[in-house]
Structures are given as structure tokens and as C-alpha cells.
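**Student:** Here's a structure for you.
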Amino acid sequence: MSFFGFGQSVEVEILLNDAESRKRAEHKTEDGKKEKYFLFYDGETVSGKVSLSLKNPNKRLEHQGIKIEFIGQIELYYDRGNHHEFVSLVKDLARPGEITQSQAFDFEFTHVEKPYESYTGQNVKLRYFLRATISRRLNDVVKEMDIVVHTLSTYPELNSSIKMEVGIEDCLHIEFEYNKSKYHLKDVIVGKIYFLLVRIKIKHMEIDIIKRETTGTGPNVYHENDTIAKYEIMDGAPVRGESIPIRLFLAGYELTPTMRDINKKFSVRYYLNLVLIDEEERRYFKQQEVVLWRKGDIVRKSMSHQAAIASQRFEGTTSLGEVRTPGQLSDNNSRQ
């Protein structure tokens, strides 16, 4: 980044010490594009140098101090301008003075806490970044560099299957089963649908993966539903006693781990939505929440002991509080 002042300009660059060996991860930007960023985990040290290059070697650059910050920040799009920082670390690199030649300043943030996963959604963005600042009397010179953080989880201690009978009284009665209630992002959802009673003409059946993003609190709560995937289970009329298998691979979809009440600002939850459509185009559905989590690769040698300990653990199974709507399949056989 260049700053043009009274005869002098400076280019600021942030360089990581392990840039050549550190893995990069794709991450969606605010405009929907995907870019690659350096990947970090909770507890890892962030170190490098801030390089200053003077454009005019015969002129000096006066400043009021130079610093580097590591920041974790949440931005709600409906409240732009108010950035909620949950991590804020500062290192002073130079006291007020002047720079007469290009030079570099080393920095290190040791075992940095990075409690949440990087996330860019419909109404919220959670980002981590380094920010170098040269303080000036008129305008500061600022350079930022974003990084991506992934939160790794251990295998859930409790991971029971989901099994439920649903239907419409005297019309439709089915039993569905999913092999687990918690899936890692590259997992396979295995299950089956069993038709106990069929007295309406079903022509189509599918499972949708729905991401529900909730932002804000109190009266300023916003819900955003996004259908991530549609998986056709059946095309045609089922008969009583028929069993239809389900095998849905998650690796091909853009999914994040489930995020609950992140810094009391937002949540991201996932649901499997079983949808049936009859010949009169009426839709019947049943939603079931599932937990998604990020499975670590083979433990990396470069991953610190603190980062391994900091891997998240799941609590017990969470049940879905449901809202009755027309067309929703009931689990107590009552007519909707």
C-alpha cells in the first residue's frame, strides 16, 4: 500500500514467516467469489515481519509510531460501521521518529486464541486479519492481510441415529431414519424411508439440506434460509411396505460447521428437510436438525499442542424445537 505525502511515499507489506509452507484454504468473499488465504487453527502462533519500502531514498518519512495488530472481528451487515472485536492484540514496532531507509520489523503473536471459524454469510461476516499501521499527523498508512481460521473438532462422544415416524392421519404414514445426528463436512448421510401407509398419490420425494443463518438479538433478529442441496430420493408413486435407501455425500457442497450463538451475535444451523409432493402439487415436509463439524486431517506436525487441546468437543444431542406450518408432516399422526 502506498501513501503519498510531502515528497515521500512508502509501501507496506505484511509477510508471514512460514508463508512458503503454510497451507492455504479457499474462502468465500463478501461478493460471492472464492479466494485463497493462509490457514490457521486455534492456539497457533502468528509471526512474520512488516516490510517498509521507501519510494524516494533521499527523503525521510516522519511518523508517530508503527504497530501491528491481530484482530478477530464480527460485522453485521445491517449494522455496518460497528465492528465487534472478540480478539484484539497489539505489538508496537517502532516509537515516534523518522525512517530514512527501507526496513523490516519482526513481530510474533504467541499461541493466539482463535475461538471461532471464519465465516462469510448473508448478513454477517466473521474475519481474522493482521493490520499494520504507520501513524502520521495527517493520514495513517494502513495495510491489512486477512487469514482464514478453521475450528477442528474431535469425534462426538454421543452420536445417536435419528429415527421418527411421521405422517398425516389415515392418508400417509412413513418412517424415516438417518444413521447419525452429527456429520463431519466430508461425511455421508446414510438412511432409509419406509412407507407404512400410502393413501395419497406421491409423485416426487427429495431431501434438502437447508442452512439457517440467524443474526442479531431481541427485536432485531434476522433469519436467512438457504437451500444448499436437493437430493432426489424417488420419482414415482411408492407403495405400502416399500423401503427407499438414502445415501447423500456432503463433500461436494459448500458447508460450514454448525455455529451456535457465536459471541452472542449469530448462529448457523443445518437441517435435513424431507419433502414429498403429490399429484396435486401439494407439498408435505418434515425438518430435522443435524450438527455439522469439521474433522481434522491427520494431525499436522506443525500444529501446536495448544491448538490440539483447543479442538472443540460436542455436548449431548440437541433436539429441534419445531414450528408447525401447513403441510408439515406430524410426528404424532395428527392432521395438519
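Here the Cβ of each residue, glycine as well, is placed from N, Cα and C on the backbone.
Original residues only: the substitutions mentioned are not part of this model.
Listed in Swiss-Prot is the mutagenesis experiment ASP42 to Ala, annotated as follows: Disrupts interaction with SNX27. LEU152 to Ala appears in Swiss-Prot as a mutagenesis experiment; the accompanying note says: Disrupts interaction with SNX27. Quoted from Swiss-Prot for the published mutagenesis LEU197 to Ser: No endosomal localization; no effect on interaction with VPS35:VPS29 dimer; when associated with E-199. Record note (Swiss-Prot) on the mutagenesis of ARG199 to Glu: No endosomal localization; no effect on interaction with VPS35:VPS29 dimer; when associated with S-197. Listed in Swiss-Prot is the mutagenesis experiment PRO245 to Ser, annotated as follows: Disrupts interaction with VPS35:VPS29 dimer; no endosomal localization; when associated with S-247. What Swiss-Prot says about the mutagenesis result for ARG247 to Ser is this: Disrupts interaction with VPS35:VPS29 dimer; no endosomal localization; when associated with S-245.
Each of these features: where is it, how hidden is it, and who are its neighbours?
**Tutor:** Annotation note: LEU152 (mutagenesis position) sits in a coil segment as assigned by DSSP.
Counting every protein chain shown, 16 other Cβ atoms lie within 10 Å of the Cβ of LEU197 (mutagenesis position). According to DSSP, LEU197 (mutagenesis position) is assigned to a strand segment.
In three-state terms derived from DSSP, PRO245 (mutagenesis position) belongs to an extended strand segment.
The local packing around ARG247 (mutagenesis position), expressed as other Cβ atoms within 10 Å of its Cβ over all shown chains, amounts to 10.
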**Student:** Closest of the mutagenesis positions to LEU152 (mutagenesis position), Cα to Cα, picking from ASP42, LEU197, ARG199, PRO245, ARG247?
**Tutor:** ASP42
**Student:** Within 10 angstroms of the C-beta of LEU152 (mutagenesis position), what count of other C-beta atoms is obtained when all protein chains are considered?
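**Tutor:** By my count, 20.
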**Student:** Please tell me which one of the mutagenesis positions listed here (ASP42, LEU197, ARG199) sits closest to PRO245 (mutagenesis position), measuring Cα to Cα?
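**Tutor:** Given the candidates ASP42, LEU197, ARG199, the nearest one is LEU197.
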**Student:** Could you tell me the C-alpha distance between LEU197 (mutagenesis position) and ARG247 (mutagenesis position) in angstrom, no decimals?
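**Tutor:** Approximately 23 Å lies between the Cα of LEU197 (mutagenesis position) and that of ARG247 (mutagenesis position).
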